[in-house]
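Annotated in Swiss-Prot:
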type	residues	note
MUTAGEN	Cys183 to Ser	Inactivates RME1
MUTAGEN	Cys213 to Ser	Inactivates RME1
MUTAGEN	Cys263 to Ser	Inactivates RME1
Amino acid sequence: MSPCYGQNSAIAKGSWNREVLQEVQPIYHWHDFGQNMKEYSASPLEGDSSLPSSLPSSTEDCLLLSLENTITVIAGNQRQAYDSTSSTEEGTAPQLRPDEIADSTHCITSLVDPEFRDLINYGRQKGANPVFIESNTTEQSHSQCILGYPQKSHVAQLYHDPKVLSTISEGQTKRGSYHCSHCSEKFATLVEFAAHLDEFNLERPCKCPIEQCPWKILGFQQATGLRRHCASQHIGELDIEMEKSLNLKVEKYPGLNCPFPICQKTFRRKDAYKRHVAMVHNNADSRFNKRLKKILNNTK
């Protein structure tokens, strides 16, 4: 889910028992906030006196305000539809009732996906005061602008690519340390790193050829970094043409074998190798060592 906030005249659409409901209202709005709220579109209006003179002080305030306003509009229509269709045919899929929609206003934090929340926090730390403006195209699943970044920015590209977004979402609980090769800063998530690249208009020309890899968007500053990435992350995924275009010689990137004879694991990345040794073999309370101790005791 990718929220988007706009200072616009919004067209809020929802569905009730397969019937499309629509309300036009000059409000701040939040894109994709719930189960049945599919699309919001807007275009800036000059001289619209109904718009507030100033933005809320924080991003979460913006989202909460737009959520409450949008729910007020949609819930009214949903309540009318719910009253008129209280008896539905048997087997019809249950729909979200207006009171259930209204009750969701306090769940805003849980509705925002973790990667987007990381970016909100990153923007707040940087003292950002973003305005999120969406285009007037209604048939789209994501906003045209994410946190004030244009559509061609790294952040927007990450969120507009379903395969890349799926890869990021699958690994969102695993936080790493991403080093910027242009400065000394480090970042806990890929999205924060992408926001940093956008902040300084940094473009890295060497892109990963794997379709679902985030680094096809973020790229690398030098070809050696790309080759190292592909050798450690995508061995087995690269076809012959990709290896030729990368000038990749796999033998230059040998695997690291676990030093413990009883363990036969091999690692392509040095950090993964060190983490394995520290957590599995040098940790007396690891599951591996506990099982090994039990086996040795049984053989006595």
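Numbering starts at 1 and runs along the chain as it is shown here.
From the backbone N, Cα and C atoms, a Cβ is placed for every residue, glycine too.
None of the substitutions listed is reflected here, since the structure keeps the original residues.
Sequence features, as recorded in Swiss-Prot, placed on the structure.
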| residue | record | Cβ contacts under 8 Å, 6 or more apart |
| --- | --- | --- |
| Cys183 | mutagenesis position | none |
| Cys213 | mutagenesis position | Val164, Thr167, Gln233, His234 |
| Cys263 | mutagenesis position | Val280, His281, Phe288 |
